[in-house]
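Have a look at the structure below, then the notes.
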Amino acid sequence: MGRPTERRPAAATAAGVEVSVVLPAYNEARTIENTVRVTVETLESFLPADAFEVIVAEDGCDDETPEIADRLAAEDDRIRHYHSDDRLGRGGALERAFEAARGDTLVYFDTDLATDMRHLEELVERVRSGEYDAATGSRWMPDRVADRPRKRGVPSRAYNGLVRLFLRSDLRDHQCGFKAFSREAFEALRDDVEDNHWFWDTEMLVRAQRAGFRVAEFPVDWEPKGDTKVDLVRDILGMGSQILRTWWQLTVRPRITRRVTIVAGLLLTVLALALMTLYIDPSEVISVLGDADPALVAAAAVIYVVSWPLRGIRYREILRELGYREKAGFLTGAIFISQTGNLVFPARAGDAVRAYVVKARRNIPYPSGFASLAVERVFDLLTIAGLAGVVLVGLAATGGLDDIATVLATGVSGGSVDVSADDVRTAAYVATGVGVVAILGVLGIALSARADRNVVRAFVGRFSSDSYVELVAGVIEQFVSDLQAVAGNRAAFGRVGLTSLAIWTVDVVTAVVVLLALGVDIDPVVLVGVSFFAVSVGNLAKVLPLSPGGVGLYEIAFTVFMAALAPVTPAAALAAAVLDHAVKNAVTIVGGVGSMLSLNVSLTTAVEESAEVRDREHELADSK
């Protein structure tokens, strides 16, 4: 990216400058000269001639705006041209220009002069006088005159309402391009403001209020210029996501301590298990568990251990395609630690731990760590969805689909168990939806890897011409390119795919041995087939990270389909699901503790530092 540079006469000086007015400009060749001249004339009407400067913050224009700005700067020492080769975004351009500004009162307004310039003196003096630290014009206050067409007014009211609701702002209008800040307020807030685009000034105003700065809002006369329509990328993906991001940072995250996170996760787990008692008598389950064969339970644990080196090998292959070569043993330990984190913390917070471990111990960059994890998750979903699909084909060939149709229509009942048809259908729909999305996603990525044109940027560009397109498209492209490195390479796809198949086959075999440990006596072919289906659907059902380790979510899905498709009582099916999950979680915890000791990693520290890393990565992404 080209660095912003200033184009101005060498003779210009900073002496006496009190007010700096920034005009953010992108392809404004038709209007910029008139805007600059009107601005200078208006400032001269209430300020000494040498007390102000006007900065044209030209943001990667591809028309004649740079040449016009250069000429204006050459004609008047009070006019400066601040140039960027690439698009910084409106917020980025403003921030860079304010950094270079000489005045202690920093002002900006839109170059279309939609706000009546007779209000400029009031805007400047509100801050210059020291009465306020920030000031903004408002099109929604009483006594204002704003000819806002419905297509602008409705979205604007909705946006400002959301900002007031979620971010607890006292202002009525955050979007009016007519604002001023004191140098002190700008310097205090600039490092906290993360957005570089259209949300920048909203975030400045919100954070200014939170920090205790005095913010003035006054009515202005405003007349729209040009034709503006709703921009999907800017208004929804951009502005909407930034409201949620700021709300999370200011309101939610300060309340989420490590203790609160653990307690919330445990409560979710207990709640999920408690809800299952509405369908199944716990005493019946405990009775079945008490009859389990200890030797076979131990055998199930040993079998499950085999899947972990396979996970390390798969992760090695993924990282190799991204350009990093590591030993499978170390990577197995990193996976153990991250999966242990997922058992302790909700919302799959343990996933971020792996990126921390490989960065701290092998210096693999955080973006690559997160990308490799995403690749692994996609292949997991693809594999278990494929396994479930294969079993469905087998059921169709043998007439077993009738059993699924029956359970979808009537639910599952027997003994003390009574699961409604609606609940069964919900589980089936969620699992099917996740599976279909995984398969279509991988197919799309594999096909796009062979395409010459930039599909992502072309697709996003259909919805917006705003600078947010660069940010959104860049994030998506980085993620997709890492997936393409594996999915688009036949050899890599085959290696990672076969390893994933082996991992989940071991997972299913573990469940089969657990069922045998509980004395389940059914045809081996049926046992294996139904186990593949129940385990696959159970894991698809726990994709949503609502409880640590998916406890409760996996059990109920496994129970429903095992009881529906095999001659197994619902109580025995639930007991198998609970024991199967317990065995796997026990192996994970033992391996995780051992790996933490061998790699000298604190789990809680890793979770906290990885969360901080994710925040820094978002900041870096916004600054690019």
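Here the Cβ of each residue, glycine as well, is placed from N, Cα and C on the backbone.
No substitution from the list is modelled in this structure, which keeps its original residues.
Note that the coordinates shown come from a computational prediction; the quantities given were computed from them, not determined experimentally.
Summarising the annotation, Swiss-Prot assigns active site to Asp201. Under DSSP, Asp201 (active site) is assigned to a helix (H, G or I) in the three-state scheme. The local packing around Asp201 (active site), expressed as other Cβ atoms within 10 Å of its Cβ over all shown chains, amounts to 23.
Here Swiss-Prot notes a mutagenesis experiment, Asp110 to Ala or Glu, with the remark: Loss of activity. In the three-state DSSP reading, Asp110 (mutagenesis position) counts as coil.
According to Swiss-Prot, the mutagenesis experiment Asp112 to Glu carries the annotation: Change in activity. Asp112 (mutagenesis position) has a Cβ environment of 14 other Cβ atoms inside 10 Å.
Annotation of the mutagenesis experiment Asp112 to Asn in Swiss-Prot: Loss of activity.
Taking a C-beta cut-off of under 8 Å and a sequence gap of six or more, Asp133 (mutagenesis position) has these contacts in its own chain: Val127, Phe181, Ser182, Glu184, Ala185, Ala208, Phe213, Arg214, Val215. Swiss-Prot lists Asp133 to Ala among its mutagenesis entries, and the accompanying note reads: No change in activity.
The Cβ of Gly137 (mutagenesis position) has Thr115, His119, Leu123, Asp173, Cys176, Phe178, Lys179, Glu217, Phe218, Pro219, Val220, Trp222 as same-chain neighbours under 8 Å, each 6 or more residues away in sequence. Swiss-Prot documents Gly137 to Ala as a published mutagenesis change and attaches the note No change in activity.
Using a 10 Å radius centred on the Cβ of Ser138 (mutagenesis position) and all shown protein chains, the other Cβ atoms total 23. In Swiss-Prot, a mutagenesis experiment is listed as Ser138 to Ala, annotated with the note No change in activity.
Quoted from Swiss-Prot for the published mutagenesis Arg139 to Ala, Glu, Lys or Met: Loss of activity.
Here the C-alpha separation of Asp201 (active site) and Arg139 (mutagenesis position) works out to 16 Å. For Asp110 (mutagenesis position), the number of other Cβ atoms no farther than 10 Å from its own Cβ, over all displayed protein chains, is 18.
Looking at Arg139 (mutagenesis position) and Asp110 (mutagenesis position), their Cα atoms lie 14 Å from each other.
The Cβ neighbour count for Arg139 (mutagenesis position), using a 10 Å radius and every protein chain shown, is 25.
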